[in-house]
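Reviewing the structure listed below.
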Amino acid sequence: MSSVFSGDETAPFFGFLGAAAALVFSCMGAAYGTAKSGVGVASMGVMRPELVMKSIVPVVMAGVLGIYGLIIAVIISTGINPKAKPYFLFDGYAHLSSGLACGLAGLAAGMAIGIVGDAGVRANAQQPKLFVGMILILIFAEALALYGLIVGIILSSRAGQSRAD
């Protein structure tokens with residue numbers, strides 16, 4: 001009985017592990033950022049309910065991090081089709097590194113957004129001039145996840161370049 005698989009038998013494991021890592025770690029960052037900044041919004045909203053909608057920005061920014069992981073996971077999973085073309089260890093490792101780059105950057109950004117969002121919305125309730133500063137810090141934290149997304153796209157595009165087609 002022969003296998004129709006061409007390439008390395010273990011390579012798809014690493015590719016799918018990369019897709020899972022991208023989604024899981026990014027969603028962990030998104031969940032942490034949403035929860036941490038959501039607690040800040042809820043506690044601030046008790047005293048200043050008129051600021052709740054203005055202070056929801058960190059929660060939204062944290063939620064976007066999960067989408068970055070989803071994008072990379074879809075890119076990776078569509079690139080794994082061993083029956084259509086050979087899938088070697090280089091491809092699996094490229095997809096694994098792509099998923100880890102995006103996922104761990106999303107996790108770090110989510111932690112930063114959560115902490116800044118929590119402290120920022122509470123401080124904004126006491127001193128409204130701090131809103132612009134909070135938004136700028138949140139943008140820089142979100143940029144960390146964007147860097148991971150960009151590197152993840154570049155690394156996943158490297159899969160398939162280990163051989164001359």
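From the backbone N, Cα and C atoms, a Cβ is placed for every residue, glycine too.
Keep in mind that what you see is a predicted model, and the values were worked out from it rather than measured.
Pulled from Swiss-Prot, these are the features on record:
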type	residues	note
VARIANT	Thr78 to Pro	In clone 12
VARIANT	Leu89 to Pro	In clone 12
VARIANT	Ala164 to Val	In clone 93
Cα-Cα separation of Leu89 (variant position) and Thr78 (variant position), in Å?
17
Let me spell it out: for each of the variant positions (Thr78, Leu89), count the other Cβ atoms within 10 Å of that residue's Cβ, using every protein chain shown. Which one has the most?
Leu89
